[in-house]
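Listed in Swiss-Prot for this protein:
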MUTAGEN   Arg13 to Ala  Total loss of function and dominant negative effect; when associated with A-14; A-16; A-18 and A-20
MUTAGEN   Arg14 to Ala  Total loss of function and dominant negative effect; when associated with A-13; A-16; A-18 and A-20
MUTAGEN   Arg16 to Ala  Total loss of function and dominant negative effect; when associated with A-13; A-14; A-18 and A-20
MUTAGEN   Arg18 to Ala  Total loss of function and dominant negative effect; when associated with A-13; A-14; A-16 and A-20
MUTAGEN   Arg20 to Ala  Total loss of function and dominant negative effect; when associated with A-13; A-14; A-16 and A-18
MUTAGEN   Leu53 to Ala  Exclusive nuclear localization; when associated with A-56 and A-59
MUTAGEN   Leu56 to Ala  Exclusive nuclear localization; when associated with A-53 and A-59
MUTAGEN   Leu59 to Ala  Exclusive nuclear localization; when associated with A-53 and A-56
Amino acid sequence: MNPSEMQRKAPPRRRRHRNRAPLTHKMNKMVTSEEQMKLPSTKKAEPPTWAQLKKLTQLATKYLENTKVTQTPESMLLAALMIVSMVSAGVPNSSEETATIENGP
C-alpha cells in the first residue's frame with residue numbers, strides 16, 4: 001500500500017437544507033378550522049361527576065397496588081389516564097368497575 005491509500009478518508013459531508021421557505025409556505029396554506037377538526041364520530045360529553053372521579057381514583061389506586069407501583073401523584077395520573085383510555089377504546093375487561101366509569105354510578 002502506498003501512503004496515499006493509507007490516509008484516512010474524511011466522512012462524506014452532510015447536505016444542508018437548501019431553503020426551508022417552501023415547507024413554511026406549505027404549512028401556511030394548511031388551514032385547520034374547528035369545523036375540520038370535528039369528525040362525525042365526535043360526541044359531546046358531559047363533565048365527569050365527583051362520584052366518577054372518586055371511582056376513577058379508587059381504580060387507579062387498586063391498579064397501582066396490584067402492580068406494586070409506588071403511589072405518587074405522577075403514577076396516579078398515569079394510571080387514571082390508562083384506565084380512561086382503555087374504557088374509551090373499548091378494551092374488554094372482566095371487571096365491572098371499569099364499566100362504571102363509562103356509564104356513571
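Placement of Cβ uses the backbone N, Cα and C atoms for every residue, glycine included.
Source: prediction; values computed, not measured.
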How would DSSP class Arg13 (mutagenesis position) in three states? coil
State the Cα to Cα distance, in Å, between Leu59 (mutagenesis position) and Leu53 (mutagenesis position), rounded to an integer. 10
When DSSP is mapped onto helix/strand/coil, what comes out for Leu56 (mutagenesis position)? helix
Using Cα coordinates, what distance in whole Å links Leu56 (mutagenesis position) and Arg13 (mutagenesis position)? 55
About how far apart, in whole Å, are the alpha carbons (Cα) of Arg13 (mutagenesis position) and Leu53 (mutagenesis position)? 56
Rounded to the nearest Å, what's the C-alpha distance separating Leu53 (mutagenesis position) and Arg14 (mutagenesis position)? Just drop the number here, would you? 53
If you count other C-beta atoms within 10 angstroms, which of the mutagenesis positions Leu53, Leu59 is the most crowded? Leu59
